[in-house]
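Some features that Swiss-Prot has for this protein:
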- Gly12 to Asp: In strain: cv. CMV3 (VARIANT)
- Gly28 to Val: In strain: cv. H99, cv. NC260, cv. PA91, cv. U267Y, cv. W64A and cv. WF9 (VARIANT)
- 234-623: domain 'GRAS' (DOMAIN)
- Gln255 to His: In strain: cv. MO24W (VARIANT)
- Ser304 to Arg: In strain: cv. B103 (VARIANT)
- Thr390 to Ile: In strain: cv. EP1 (VARIANT)
- Ile475 to Thr: In strain: cv. GT112 (VARIANT)
- Glu480 to Lys: In strain: cv. H99 (VARIANT)
- Asn484 to Ser: In strain: cv. NC260 (VARIANT)
- Phe505 to Ser: In strain: cv. NC250 (VARIANT)
- Thr519 to Ala: In strain: cv. A619, cv. CM105, cv. CM7, cv. CM174, cv. CMV3, cv. F2834T, cv. F7, cv. N192, cv. Ohio 43 and cv. P39 (VARIANT)
- Met533 to Lys: In strain: cv. F2 (VARIANT)
- Gly578 to Ser: In strain: cv. M37W and cv. Tzi10 (VARIANT)
Amino acid sequence: MKREYQDAGGSGGDMGSSKDKMMAAAAGAGEQEEEDVDELLAALGYKVRSSDMADVAQKLEQLEMAMGMGGVGGAGATADDGFVSHLATDTVHYNPSDLSSWVESMLSELNAPPAPLPPATPAPRLASTSSTVTSGAAAGAGYFDLPPAVDSSSSTYALKPIPSPVAAPSADPSTDSAREPKRMRTGGGSTSSSSSSSSSMDGGRTRSSVVEAAPPATQASAAANGPAVPVVVVDTQEAGIRLVHALLACAEAVQQENFSAAEALVKQIPMLASSQGGAMRKVAAYFGEALARRVYRFRPPPDSSLLDAAFADLLHAHFYESCPYLKFAHFTANQAILEAFAGCRRVHVVDFGIKQGMQWPALLQALALRPGGPPSFRLTGVGPPQPDETDALQQVGWKLAQFAHTIRVDFQYRGLVAATLADLEPFMLQPEGDDTDDEPEVIAVNSVFELHRLLAQPGALEKVLGTVRAVRPRIVTVVEQEANHNSGTFLDRFTESLHYYSTMFDSLEGAGAGSGQSTDASPAAAGGTDQVMSEVYLGRQICNVVACEGAERTERHETLGQWRSRLGGSGFAPVHLGSNAYKQASTLLALFAGGDGYRVEEKDGCLTLGWHTRPLIATSAWRVAAAAAP
């Protein structure tokens, strides 16, 4: 059947004098219509009124979507011919200059129902939280660069062996029949998947989002007659829910040693993470890498080479600059040490992890400004051996000695090389050639993010605390991550670390946005070099927490309550840090870019620093209990 378009202004029969009146009226209407016609489109031969522009644009967009769904990807011309069969060569559309009517006629042809698909055996439903399947030939044509195709009918991909509590049940497809169709951008090839719903709890509020998809018959036919269909993501919220569910389901599969199911989920995680932005995408990428290392049993190597040792120091320095966590740790510990040294003429600090010595210039300067003059200051720095046998600890001592000389502080330094703190003995920390006629040294022991590493070796922490107790320090300052990554099952540890590092990455994003850094396209320019390197610094911790076990897993963080129990059981009593340290720490954060999101809290005499409502690090001070003193 041919469709003809009749001009509204066409001629009729001979009507005598009435004809002249009608022509005059038509001429007047034509002049009015000519005034309303868009001039730019009229120059191209199309008659479109300015008032009809919005309607024509909407119809063109619908036409483009309908024709674009015809399989412009790897299916080739065959899919196009089958889907747009109503636009055959024998169909004629007259007068395309009247663009509105012409587009409407095209849409009427496209909206005709297609031929029914042949019946096929229904594909198995997935027990996973994700209702997506990866494509083969059309991979990479849509939003994501998709991984290799995974056969959804295989027992590996069907996650039935995992009775995950975090998996969202699939909804009945019949409930979606009355729902209005949504605009979806897809990869190449026809799109179909089962309809599913997911929900997440955010502060006690349940949020749900739904994926619109074709009925199961279409999915079964596509699985039987063509390549696997691409992923269809309606919005980033739905993809984010799927991403979290995939991470948790993969961790549960690892715990159950169902590595075939875990491998299938590991392949989904990068695809789902690529739809996210900001901190969530970065955290998911690091956790996905850590899970992949655990599934494929590819453990991260220890920092044994010269390059790794130098890189670790570089990451630590960038982490110090990008966020206030290390600054807070150094400041609160120094404040406690300064108060303990009040009125003392000879002081000695033992630093269990001196690294680049960034903590001590501030304390030296505070002692130099003390009324009555600075005391004699001795510093013992402990550090690991260097792969190239260089004396890096001595180089740190030279720099600190030069600084102390400029502010006129009597300074002595000694470096102790130890592969682990458990190798230290009490005599190594005692004063050399101590003159009994002089005032005795007052000792302070400082540990920033060091004690948790000892938990990987049975009995190591108890030995180190016994060594500390033997030298009778006036104060012991301890800074540790406020997290529990050292107890429970692997899934519990994974879930806790996912929450912890998500908050940590959020704080980095907030600090970077508050500092007004460059918005160039490159990652280093967009987030700043310090922020990018700090993310790598945290990513290495994530990899150790998730991918490693046994003695290799050194990032065994524990909460403040757990450290209070350990130190109290080893003969130490807590020292209240006081309100002065709290006020000064709050002032320090106010000066830091993006400090609005950071929160300092005082908890049982200890200070914590967190992002919004989540504490992330904690500083505590201790002394040898009277009953435990030798």
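Even glycines carry a Cβ here, placed using N, Cα and C.
Keep in mind that this structure shows the original residues, not the substituted ones.
Location within the structure of each feature annotated in Swiss-Prot.
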residue	record	contacts (Cβ under 8 Å, 6+ apart)
Gln255	variant position	Thr489, Phe490, Leu491
Thr390	variant position	none
Ile475	variant position	Ala336, Ile337, Ala340, Ala444, Val445, Val575, Ala621, Trp622, Arg623
Glu480	variant position	Phe449, Leu451, His452, His557, Glu558, Leu560, Trp563, Ile617, Ala618
Asn484	variant position	Arg493, Glu496, His557, Glu558, Thr559, Gln562
Phe505	variant position	Ala279, Lys282, Val283, Glu535, Leu538
Met533	variant position	Leu314, Leu315, His318, Phe319, Ser322
Gly578	variant position	Glu339
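DSSP assigns Thr390 (variant position) to coil, not to a helix or a strand.
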